[in-house]
Amino acid sequence: MASASGAMAKHEQILVLDPPTDLKFKGPFTDVVTTNLKLRNPSDRKVCFKVKTTAPRRYCVRPNSGIIDPGSTVTVSVMLQPFDYDPNEKSKHKFMVQTIFAPPNTSDMEAVWKEAKPDELMDSKLRCVFEMPNENDKLNDMEPSKAVPLNASKQDGPMPKPHSVSLNDTETRKLMEECKRLQGEMMKLSEENRHLRDEGLRLRKVAHSDKPGSTSTASFRDNVTSPLPSLLVVIAAIFIGFFLGKFIL
């Protein structure tokens, strides 16, 4: 009867553990390896907890004790210290999560655990599992890190182009307007050149008809007036060539 009543008095674990049974540590184990244990309190009462291990020198647990409010979750970080991994050696390390409902006005946690009765305690046990990554896992871990900069470079490469295109369009419009203006000036200069040439011919005819002996003077006059429009045409051509060259570049 006593054993039956003792068994009935044993409380089931009130917290929900994630993971529920195994704490998995993934190698290589040349550095500290951390795994997380989540403790969720689904009840409407505060719950005190503490985490124990069979190998306290091999692990660092933060936090290793505390109080969980109703409906809250606490994440416990379990840190495995570096060691020489032997695949033929099976891990015998275990953890235990021990809990008790927090009494009213809890202030001294040590006193709570010391004064706790065995039938008030709830516990869950977890075993430690060591996993060594294979070559495929290593390649899979490396591929995403390589893919990120490649995708980023493809996306980032063409980004400046729209800005440069808009600048070229604006510059093109300005150059086209300038070319049209210079073409108009060139047409005016050609018209003036034609007019001056006709005027020169008329003057030569008048000079020949009035004074036959003054051929040298008329020739001199023609040589002075003719280069002027030609020079203007050359200057206009230089300006047009300059702006067209800028447009092409």
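Positions of Cβ are set from backbone N, Cα and C atoms, glycine also.
Summarising the annotation, Swiss-Prot assigns domain 'MSP' to 14-131. Under DSSP, residues within the domain 'MSP' (14-131) fall into helix, strand and coil as 10 helix, 57 strand, 51 coil.
For the published mutagenesis K50 to L, Swiss-Prot gives the following note: Impairs the interaction of the MSP domain with the phosphorylated FFAT motif of STARD3. Does not affect its ability to interact with the conventional FFAT motif of OSBPL1A. Same-chain residues at least 6 positions away in sequence with a Cβ under 8 Å from that of K50 (mutagenesis position) are, in sequence order, N64, S65, V97, Q98, W113.
Annotation of the mutagenesis experiment K94 to D in Swiss-Prot: Alters interaction with ZFYVE27, impairs interaction with WDR44 and prevents binding to the FFAT motif in target proteins; when associated with D-96.
The Cβ of M96 (mutagenesis position) has 13 neighbouring Cβ atoms from other residues within 10 Å, across all protein chains displayed. Record note (Swiss-Prot) on the mutagenesis of M96 to D: Alters interaction with ZFYVE27, impairs interaction with WDR44 and prevents binding to the FFAT motif in target proteins; when associated with D-94.
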Residues satisfying Cβ distance under 8 Å from K94 (mutagenesis position), sequence separation of at least 6: T53, T54, K125, L126, R127, C128
